[in-house]
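> Marked as isopenicillin N binding site by Swiss-Prot on the basis of experimental evidence: ARG87, TYR91, SER183, TYR189, SER281. Among the sequence features in Swiss-Prot, the mutagenesis site LYS98 to Glu is noted as follows: Strongly reduced the catalytic activity. Summarising the annotation, Swiss-Prot assigns domain 'Fe2OG dioxygenase' to 176-288 and lists sequence analysis as the type of evidence. Residues or ranges marked as Fe(2+) binding site by Swiss-Prot: HIS214, ASP216, HIS270. For the mutagenesis experiment LEU223 to Ile or Val, the note given by Swiss-Prot reads: Strongly reduced the catalytic activity. In Swiss-Prot, the entry for mutagenesis LEU231 to Ile or Val states: Strongly reduced the catalytic activity. The structure shown retains the original residue. Listed in Swiss-Prot is the mutagenesis experiment LEU231 to Thr, annotated as follows: Abolishes the catalytic activity. Feature annotation from Swiss-Prot assigns 2-oxoglutarate binding site to ARG279. According to Swiss-Prot, the mutagenesis experiment PRO283 to Leu carries this note: Abolishes the catalytic activity.
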Amino acid sequence: MGSVSKANVPKIDVSPLFGDDQAAKMRVAQQIDAASRDTGFFYAVNHGINVQRLSQKTKEFHMSITPEEKWDLAIRAYNKEHQDQVRAGYYLSIPGKKAVESFCYLNPNFTPDHPRIQAKTPTHEVNVWPDETKHPGFQDFAEQYYWDVFGLSSALLKGYALALGKEENFFARHFKPDDTLASVVLIRYPYLDPYPEAAIKTAADGTKLSFEWHEDVSLITVLYQSNVQNLQVETAAGYQDIEADDTGYLINCGSYMAHLTNNYYKAPIHRVKWVNAERQSLPFFVNLGYDSVIDPFDPREPNGKSDREPLSYGDYLQNGLVSLINKNGQT
């Protein structure tokens, strides 16, 4: 295989999106628009989040949680006793077969008395947490991080709205603390010696992968990752490497944005290369509320009309998550 070229992934200073300078916001929006119509990825810098602390706290959690604790937190795909845990909980590694492991948590406002929890509405779950005495401060940190990255995501959605010629709250009004289905996933890719062959996939072009090509199931995805190059995006010139940057957030659109904009902002197809290195991948999947519906539009059309049908976010999310598991396997 020849060398793989580097994808165009600009660094965009998103700090104006938190302020009131409309001209500065529009300049950011123009950069978001250009990136979204190119490779579909950009790095958000000057985002205001302490990512070094995020990385350190996540590392402490990953390195201290025991196999017994993981089992006690495992989602139902791994632990059949946990029938209410479809999304939230621990996703186990499988010795000799699957190396990656992760911990997923949802909206901290989904408490047992939340109306959606009471109604057993799909995709809504109460989070499960490890023992506070064994992981002091972890739950508090994780919940605070959810709201920190929620705030960043709200600002980014204003940038996307302006980029698409909409008023800045066009998306954000559907992204609310009381009902967002957004999730944080704390993914650990371990260094293993030997590394199990069964955990390595091979693409049609011969590239060894940890996770095969896919589009994200989200409106947008806000990703922090270690400074280890691993992601590739499909472009007209073939797959290209996305450079790692552990100071910024890697941003891309999910397939709900592609649906809404009639693929004006596509959901970039990307994949995870196999790299035998201890590293983190910590995505925040920006999801709207279960009943949220935004009418599709086409920015390229003079009247803005799209032939696509409106799709409730709850239906989109349920079907999208199942389809991704069916295609690429249980994460």
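Including glycine, each Cβ sits where the backbone N, Cα and C put it.
For each feature listed, report its degree of burial, its nearest neighbours and the pertinent distances within the displayed model.
Within 10 Å of the C-beta atom of ARG87 (isopenicillin N binding site) sit 20 other C-beta atoms, taking all shown protein chains into account.
Residues near LYS98 (mutagenesis position) in space but far in sequence (CB under 8 A, at least 6 apart, same chain), listed by position: LEU92, PRO196, ALA198, ALA199.
Counting every protein chain shown, the number of other Cβ atoms lying within 10 Å of the Cβ of ASP216 (Fe(2+) binding site) is 24.
Around the Cβ of LEU223 (mutagenesis position), a 10 Å sphere holds 21 further Cβ atoms from the protein chains shown.
Within 10 Å of the C-beta of LEU231 (mutagenesis position) we count 24 further C-beta atoms, all protein chains included.
Counting Cβ atoms from all protein chains shown, ARG279 (2-oxoglutarate binding site) has 19 others lying within 10 Å of its own Cβ. Taken residue by residue with DSSP, ARG279 (2-oxoglutarate binding site) is part of a strand.
Counting every protein chain shown, the Cβ of PRO283 (mutagenesis position) has 22 other Cβ atoms within 10 Å.
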> Out of ARG87, HIS214, LEU231, HIS270, the recorded positions in the record, which is closest to ARG279 (2-oxoglutarate binding site) when you go by Cα distance?
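Answer for the nearest of the recorded positions: LEU231.
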> Write out how many residues of the domain 'Fe2OG dioxygenase' (176-288) are helix, how many strand and how many coil, based on DSSP.
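Output for the domain 'Fe2OG dioxygenase' (176-288) reads 9 helix, 48 strand, 56 coil.
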> Here are the binding-site residues: HIS214, HIS270. Which has the lowest count of other Cβ atoms within 10 Å?
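Comparing Cβ neighbours within 10 Å for the binding-site residues HIS214, HIS270, HIS214 has the fewest.
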> Cα distance, HIS214 (Fe(2+) binding site) to LEU231 (mutagenesis position), nearest Å?
12
> Hey, of ARG87, HIS214, HIS270, which of those binding-site residues are within 10 Å of PRO283 (mutagenesis position), Cα to Cα?
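Taking ARG87, HIS214, HIS270 one by one, none has a Cα falling within 10 Å of PRO283 (mutagenesis position).
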